[in-house]
Amino acid sequence: MESTFIMIKPDGVQRGLIGEIISRFEKKGFYLKALKLVNVERSFAEKHYADLASKPFFQGLVDYIISGPVVAMVWEGKSVVTTGRKIIGATNPLASEPGTIRGDFAVDIGRNVIHGSDSIESANKEIALWFPEGPADWQSSQHPWIYEK
């Protein structure tokens, strides 16, 4: 099974969207493998977004991520990286389809509620950064009702 990293950003936490977001991933049939509520340090946020360090919006993004707690999660499932990105919606909420998290809950690209890994490689890197202890090793009893063998 594939894994992905999902982070509910400070605006999503402050607006009380944690349960709604978790519910959407669970209803799709994905498994929550790790979760923590974290106040992110500046140096950690800079490390997480290191690939964007040369972008003009980098410092604003870092300031946003450290402005309040985030919910960091690992989700597992078939094609969870690609499907997770579809559940989340486009980076710019105004380009996101209704029914996606950003399409339903965000209007500004600078307050777009959620982060999701954009590739398997990014997911592996982000999971290792945020969860060095690794995710929980368990399987839902619903597994055979969601996935064929």
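The backbone N, Cα and C atoms fix where each Cβ goes, glycine too.
No substitution from the list is modelled in this structure, which keeps its original residues.
Under a cutoff of 8 A between CB atoms, and with a sequence separation of 6+ in the same chain, the neighbours of ARG102 (ATP binding site) are ILE88, GLY89, ALA90, THR91, PRO93, SER96, ASN112, VAL113, ILE114. The ATP binding site annotation in Swiss-Prot covers LYS9, PHE57, ARG85, THR91, ARG102, ASN112.
DSSP assigns HIS115 (mutagenesis position) to a strand. Record note (Swiss-Prot) on the mutagenesis of HIS115 to Ala: Loss of kinase activity. No effect on binding to prefolded G-quadruplex (G4) DNA or to unfolded G4 DNA.
Note: HIS115 (mutagenesis position) has non-local neighbours PHE5, ILE6, MET7, LYS9, i.e. same-chain residues 6+ apart with C-beta under 8 A of its own C-beta. What Swiss-Prot lists as active site, pros-phosphohistidine intermediate is HIS115.
Secondary structure at LYS149 (mutagenesis position), as computed by DSSP, is coil. Cβ neighbours within 10 Å of LYS149 (mutagenesis position), excluding its own Cβ and spanning all shown chains: 3. Under the heading of mutagenesis, Swiss-Prot lists LYS149 to Ala and annotates it as follows: No effect on kinase activity. 5-fold reduction in binding to prefolded G-quadruplex (G4) DNA. Loss fo binding to unfolded G4 DNA.
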For this session: Count, for each of the binding-site residues LYS9, ARG85, the other C-beta atoms lying within 10 angstroms of its own C-beta, and report the residue with the smallest count.
Result: ARG85
Exercise. Cα-Cα separation of LYS149 (mutagenesis position) and PHE57 (ATP binding site), in Å?
Worked result: 45
Exercise. Tell me, how many other CB atoms lie within 10 A of the CB of ASN112 (ATP binding site), whichever protein chain they belong to?
Worked result: 24
